[in-house]
Amino acid sequence: MKIGLVKANFPGERRVPLLPKDIKDFKNEILVEEGFGKFLDIDDQEYSDKGCHILSRAEVFAESEAIFSLKLIQPTDYYHLREGQMIIGWTHPFGSGQSFMKEQALPKKLIVVDLDSNSPCIYYENEIFESGIPKGLLYKNSFYAGYAGVLDALLQYGLIPTEETKIAILGSGNVAQGAFSSISKYSSNIRMYYRKTMSIFKENYTKYDIIINGIEIGKDDDPILSFSEQKSLKKGTLIIDVAADAGNTIEGSHFTSIDAPIYENAGKYYYVVPNTPSLIYRNVSQELSKILSENIFRKDCSRFIEKVKPLNK
């Protein structure tokens with residue numbers, strides 16, 4: 001199968017998900033956009049030496065049966081997408097990718113292979129199929145999201161925590177673990193809350209100086225911090241949403257970017273950057289390339305089409 005890799009044009013994105021050193025025994029033909037590895041100083045020739053075809057962005061879209069885009073494909077590229085094409089990457093169908101699914105995936109009958117760490121699935125014509133991709137495959141990327149996001153938020157806010165700084169972390173998954181690993185180097189005054197202990201957090205949330213969210217709630221779930229609860233927070237409270245569940249877990253919050261990571265509202269400060277692993281792209285690219293090579297690129301990606309064949313007749 002012909003798989004095209006395009007440079008992510010998502011704001012601030014620098015990760016390179018496939019490195020030449022990991023290209024070996026691929027069952028797919030790889031088409032790479034010119035300058036794909038520039039953030040890691042990788043020349044096009046290094047990809048060409050591994051058997052990849054180097055093309056312009058438009059040519060990659062036109063000639064590929066599947067497009068791999070690490071982050072959500074942006075509206076500027078919508079016109080490139082053609083009916084029945086496969087899209088592989090983090091598409092967040094129920095989150096930031098809802099408009100993409102509605103405006104592109106459904107009308108163009110795209111086969112969307114979403115690489116969600118907890119539940120990688122295939123989305124096609126309003127149906128969801130098992131992808132066969134192992135769950136938790138990209139857990140290190142989630143860990144780095146929490147780790148790097150917390151560091152960046154603290155520096156952008158202008159504060160290194162001390163033992164006097166009261167810190168709450170919501171969640172127990174990979175993102176929350178990364179957040180704890182990062183912030184615990186500066187303070188031990190940290191309380192972690194899980195879904196089962198959220199009632200205790202609700203009793204104490206106004207005491208905290210920093211609240212770090214590592215939970216992504218369901219589309220029909222109530223927010224963990226409602227509008228009214230946010231009003232009760234101390235002036236200057238920093239809310240770091242490293243799960244980047246904008247508008248959901250923290251009601252009314254909105255995405256920020258690496259270039260403008262924090263906004264203030266009613267004396268509270270919000271950090272909701274959706275691609276924090278890109279802050280440490282040199283580390284993350286190494287991890288991603290190895291895992292994606294073994295589990296996505298090396299195996300014939302036409303296997304994903306087989307999964308949706310009952311509807312694709």
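Residue numbers in this text run from 1 along the chain shown.
Using the three backbone atoms N, Cα and C, a Cβ is placed for every residue, glycine included.
What Swiss-Prot notes for the published mutagenesis of R15 to K is this: Loss of activity. According to Swiss-Prot, the pyruvate binding site annotation covers R15, K71, H92, on the basis of similarity to another entry. According to Swiss-Prot, the feature NADP(+) binding site maps to G171, S172, G173, N174, V175, A176.
Positions of Swiss-Prot features highlighted on the structure.
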residue: R15; record: mutagenesis position; DSSP class: coil
residue: K71; record: pyruvate binding site; DSSP class: coil
residue: H92; record: pyruvate binding site; DSSP class: coil
residue: G171; record: NADP(+) binding site; DSSP class: coil
residue: A176; record: NADP(+) binding site; DSSP class: helix
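Taking the binding-site residues V175, A176 in turn, the residue surrounded by the fewest other Cβ atoms inside 10 Å of its Cβ turns out to be A176.
Close to the recorded pyruvate site, the chain also has A8, F10, E13, S69, L70, L72, G89, W90, P274, N275: residues not among R15, K71, H92 whose Cβ is within 8 Å of the site's Cβ mean position. Report note: the NADP(+) site is defined by G171, S172, G173, N174, V175, A176, and the residues of the same chain whose CB lies within 8 Å of the CB centroid of those residues, excluding them, are S142, G146, Q177, G178, A179, G214, I215, A243. Residues R15, K71, H92, recorded as contacting pyruvate, have a largest CA-CA distance of 18 Å. The recorded positions considered are R15, H92; of these, H92 has the fewest other C-beta atoms within 10 angstroms of its C-beta. By a simple count of nearby Cβ atoms, those within 10 Å, the most crowded of the binding-site residues G171, G173 is G171. Fewest other C-beta atoms within 10 angstroms, among the binding-site residues S172, N174, are seen around S172.
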